[in-house]
Amino acid sequence: MPSVCHTSPIEKIIQQGHRIQNDSLIPSKRTKLAHTELTAHYATEDSHVEKHFLHNGSNFDGIDNVRYQNQPSPLTFITPNNTVDSSDWVPQFSSMKIDDSLEFSSEYKRLYSNYESQQRLNSSRQHLPFKNCMIRKTSCTYPPQKTLRQQRQGNRDNPTDAFQFDAEFQVLEREIQKERYEPITRRDEKWFDQDQSELQRIATDIVKCCTPPPSSASSSSTLSSSVESKLSESKFIQLMRNISSGDVTLKKNADGNSASELFSSNNGELVGNRHIFVKDEIHKDILD
């Protein structure tokens, strides 16, 4: 048989395997076989394997031997020189710089870092036992200097200081409420003058005259109770009682010499109707 028509079954198997690998839908990492080792291997073992395969067809061990011989040795694989190491991107990635316009400034980051460290220090002091503070004085010493913001934060963490602050705030709130409901006339004008004193004296006398004296007799007590019940419904007596107690006073005009209205000293509201002064004159034309 001429050498041109001679076809080795081993080469057919290898070519078919290469064709299947190239046409596969799932790509795999291809490795290079040492061409010199394969050529020498097939040149020396080709004739021997063919004879063994043809003459021992009934023996299946021959096929297994051929299959085992076709498996390449792990030593025959060589790694291409153009591959890149997987760890080469680490220094390049760490050296990258990103210019973010929304990033905080370095001064703000430094201040915030100091703030967080101070918070951790305060929390650790709160959980520290008292006896350890007495024995180890160095572990409980405070820093020599603090900023104003850190001092305020430390004062908030102290429950005693917080309680004192709440008490002072309540006192201040009561003073503000007292000034808010105080009438403006009391602060701006000298409302308790001679006219007001005279009006209060007259109102007190009226209330005393309309109040029956206490008596032990049953008939007089019944009469006094009926009079008191009638007077309690009188708006005039109620007004006199308010003037006598100082709850209602005169509201002076802008000149401060005359008064035409009454107002409540508790809430500043007007009491009753405005007094309209009428001159006491006699017209001669009417008499004529």
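Cβ atoms here come from the backbone N, Cα and C positions, even for glycine.
Although substitutions are noted, the structure shown does not include any of them.
Record note (Swiss-Prot), mutagenesis ILE202 to Asp: Does not affect formation of a ternary complex composed of PEX21 and PEX7 along with PTS2-containing cargo proteins. The unchanged residue is displayed. Experimental mutagenesis at this site is recorded by Swiss-Prot as LYS230 to Glu, annotated: Does not affect formation of a ternary complex composed of PEX21 and PEX7 along with PTS2-containing cargo proteins. Here the residue is the original one, while Swiss-Prot reports the published mutagenesis SER234 to Phe with the comment Abolished interaction with PEX7. According to Swiss-Prot, the mutagenesis experiment PHE236 to Ala carries this note: Decreased formation of a ternary complex composed of PEX21 and PEX7 along with PTS2-containing cargo proteins.
The local packing around LYS230 (mutagenesis position), expressed as other Cβ atoms within 10 Å of its Cβ over all shown chains, amounts to 11. SER234 (mutagenesis position) sits 17 Å from ILE202 (mutagenesis position), counting Cα to Cα.
Between ILE202 (mutagenesis position) and LYS230 (mutagenesis position), the C-alpha separation comes to 21 Å. PHE236 (mutagenesis position) sits 12 Å from LYS230 (mutagenesis position), counting Cα to Cα. Around SER234 (mutagenesis position), a 10 Å sphere centred on its CB holds 11 further CB atoms from the protein chains shown. The secondary structure of LYS230 (mutagenesis position), as reduced to three states from DSSP, is helical. Around PHE236 (mutagenesis position), taking its Cβ as the centre, 10 other Cβ atoms fall within 10 Å, counting all chains.
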